[in-house]
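Right, one structure below, let's go through it.
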Amino acid sequence: MVAENQPGHIDQIKQTNAGAVYRLIDQLGPVSRIDLSRLAQLAPASITKIVREMLEAHLVQELEIKEAGNRGRPAVGLVVETEAWHYLSLRISRGEIFLALRDLSSKLVVEESQELALKDDLPLLDRIISHIDQFFIRHQKKLERLTSIAITLPGIIDTENGIVHRMPFYEDVKEMPLGEALEQHTGVPVYIQHDISAWTMAEALFGASRGARDVIQVVIDHNVGAGVITDGHLLHAGSSSLVEIGHTQVDPYGKRCYCGNHGCLETIASVDSILELAQLRLNQSMSSMLHGQPLTVDSLCQAALRGDLLAKDIITGVGAHVGRILAIMVNLFNPQKILIGSPLSKAADILFPVISDSIRQQALPAYSQHISVESTQFSNQGTMAGAALVKDAMYNGSLLIRLLQG
């Protein structure tokens, strides 16, 4: 039995080691082979073999390092080679699809958005494939070697098998085999992740939580959810990685949620619910500066910052409810920081202190007293979240090995 399993075990070790070496070169380059051996804790012979394969595949290149005062032969460092390797990053949201070409450094080559009707005679899968085909036709002169496709979207998703069980907004989606269909259509690997979880990964790799080992990221938008980074890794990355705080009950007598329950956090804290509440309460607050203008998240935040009592009360109410749920999560995960991704962050001076106070009042002091509550660096727009999926696939070696094999 051991002999039968041995080749697979060896392949996994090779993938893990190659990914670790690539990550070090990407993050620290130019870096010498000697330093790679020390940092990766691999034998010099192993480093030599891995680097040789990457050089032959044009995934890394050598660079002379000139050291001040050194008259001898310049040291040779390694850096990643990214410009000739592209991937498609795609994001599906309510009524819109974003498509972008990026190189392996995550640098944007071209990006555009197209309307994606919520209802159509054609199934959503067919329309997605059509948008991808047309995008490649429009930008074929800019396209280098296509390595992969990264897709982020809301819904209930089996990320490991690439199946979208359900999606909000697109009612015709049921057990959509998105990953398999696109891989067969394009011939490249497809990586799929919930948009909130992918955004959490992007912040950890490139943004506000870079370098932190334990992070909770909460998104308050049309939907409410959270992603968790624990010990440097996305929680449940291979399955349903979204933490469904939006469907945690906060009011048993509250409004019915689309999940079937009553009084979920999402029915109180989502952007749509907040604006609905503000509109309702405007009739009882004739002095509010929200009168006489379109009621939007921006106008609500601006009014709150200017001291409008109604706007402040609504935003602080959201903060208290979110903080109460976060206090439970803090007790479970003991994070270093909490990130908030929301259009309500325009009123961060009001929202964030309420969230912080709620956490400190209701979570264990040892876990909560040093936590910082900060805004995300990126917004949940565009295709940056998809870049995190490809970067992660290079770092864990799964995509890297495929590129090395040609």
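Each residue, glycine too, has its Cβ placed from N, Cα and C.
Swiss-Prot annotations:
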- His86 to Arg: Can be bound and inactivated by MtfA (MUTAGEN)
- Phe136 to Ala: Decreases association with PtsG EIIB domain (MUTAGEN)
- His247, Cys257, Cys259, Cys264: Zn(2+) binding site (BINDING)
- Cys257 to Ala: Strongly reduced activity; when associated with A-259 (MUTAGEN)
- Cys257 to Ser: Strongly reduced activity; when associated with S-259 (MUTAGEN)
- Cys259 to Ala: Strongly reduced activity; when associated with A-257 (MUTAGEN)
- Arg306 to Gly: Forms dimers but not tetramers; when associated with G-310 (MUTAGEN)
- Leu310 to Gly: Forms dimers but not tetramers; when associated with G-306 (MUTAGEN)
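Taking the features listed in Swiss-Prot, we show where each one sits on the structure.
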{"residue": "His86", "record": "mutagenesis position", "Cβ neighbours (10 Å)": "23"}
{"residue": "Phe136", "record": "mutagenesis position", "Cβ neighbours (10 Å)": "16"}
{"residue": "His247", "record": "Zn(2+) binding site", "Cβ neighbours (10 Å)": "17"}
{"residue": "Cys257", "record": "mutagenesis position", "Cβ neighbours (10 Å)": "19"}
{"residue": "Cys259", "record": "mutagenesis position", "Cβ neighbours (10 Å)": "12"}
{"residue": "Cys264", "record": "Zn(2+) binding site", "Cβ neighbours (10 Å)": "26"}
{"residue": "Arg306", "record": "mutagenesis position", "Cβ neighbours (10 Å)": "10"}
{"residue": "Leu310", "record": "mutagenesis position", "Cβ neighbours (10 Å)": "21"}
Cβ-centroid neighbourhood (8 Å) of the Zn(2+) site, His247, Cys257, Cys259, Cys264 excluded: Gly246, Gln249, Tyr258, Gly260, Asn261, Leu265, Glu266, Thr267
In three-state DSSP terms, the structure that Cys259 (mutagenesis position) belongs to: coil
Top Cα neighbour of His86 (mutagenesis position) in the set of mutagenesis positions Phe136, Cys259, Leu310: Phe136
Cys264 (Zn(2+) binding site) and Leu310 (mutagenesis position), distance between Cα atoms, whole Å: 23
Subset of mutagenesis positions (Phe136, Cys257, Cys259, Arg306) lying within 10 A of His247 (Zn(2+) binding site), CA to CA, in sequence order: Cys257, Cys259
Whole-number Å value for how far Cys257 (mutagenesis position) lies from Cys264 (Zn(2+) binding site) (Cα to Cα): 6
Rounded to the nearest Å - Cα separation of Cys257 (mutagenesis position) and Phe136 (mutagenesis position): 39
Cα-Cα distance linking Arg306 (mutagenesis position) and Cys259 (mutagenesis position), given in Å to the nearest integer: 36
Pairwise CA distance, Arg306 (mutagenesis position) versus Phe136 (mutagenesis position), rounded so that it is a whole Å: 47
